[in-house]
Amino acid sequence: MSEEIVYANLKIQDPDKKEETQKSDKCGGKVSADASHSQQKTVLILILLCLLLFIGMGVLGGIFYTTLATEMIKSNQLQRAKEELQENVFLQLKHNLNSSKKIKNLSAMLQSTATQLCRELYSKEPEHKCKPCPKGSEWYKDSCYSQLNQYGTWQESVMACSARNASLLKVKNKDVLEFIKYKKLRYFWLALLPRKDRTQYPLSEKMFLSEESERSTDDIDKKYCGYIDRVNVYYTYCTDENNIICEETASKVQLESVLNGLPEDSR
């Protein structure tokens, strides 16, 4: 009898345990299902974020590439514009240089023509207004020669020419030598270096290398100075008196003075 009671109790307890076990299984399964669903959502969110990040990086990369390409195009355009500008400036400078040379050549040609015309006018009229020399002077080659109507010592002659912004006659080139021989000058002081001894020698091109007189003027009263007599050079006391002839460089012939001096029928 007691065994039946014990069996009955065990049987009663088993259904309770079974029910508890079933409840426990249901709760555990529910929790496990919820956790799995939450993990799936998290994974999906992460995947979505990664996808968005990848898309964002792609968009940024595209923007960067487009911007870089645009800037490169602008840079190339600026470089081409700079090169074109430099080339245009170079061509303009070259054109201006060529024009300047042409103008310079034309000016030189006009100057040469004006000088030739003026020489022709001067040969007919010694005091023609185109003459590039002071009034009363003689124009020969590129120099003007003025014979002063006075006598003077060598030092006085130097000072007299200096007062006219000219210099005492000096044989410094072939043109001066030709002028002296052409004029057959007599007893005119020359701008030669004073000497301590009296001498003479023929007029020649060797005189081109003579030293300038201004370099030695101390005790000039005790020295000898040179003068020209036709084709010879003589030395006498610097305190003696001789004729004076001054020399200065001729100015440029003015084209207007030549044109105004031409006859009406030749213009």
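Just so you know, glycine gets a Cβ as well, placed from its N, Cα and C.
What Swiss-Prot says about this one:
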type	residues	note
MUTAGEN	TYR7 to Phe	Abolished phosphorylation
MUTAGEN	CYS118 to Ala	Decreased localization to the plasma membrane
MUTAGEN	CYS130 to Ala	Does not affect cell-surface expression but increases its oligomerisation
DOMAIN	140-247	domain 'C-type lectin'
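Distance between Cα atoms for CYS130 (mutagenesis position) and CYS118 (mutagenesis position): 6 Å, as a whole number. Residue counts for the domain 'C-type lectin' (140-247) under DSSP, helix first, then strand, then coil, are 31 helix, 39 strand, 38 coil.
Here the domain 'C-type lectin' (140-247) has a mean pLDDT of 89 out of 100.
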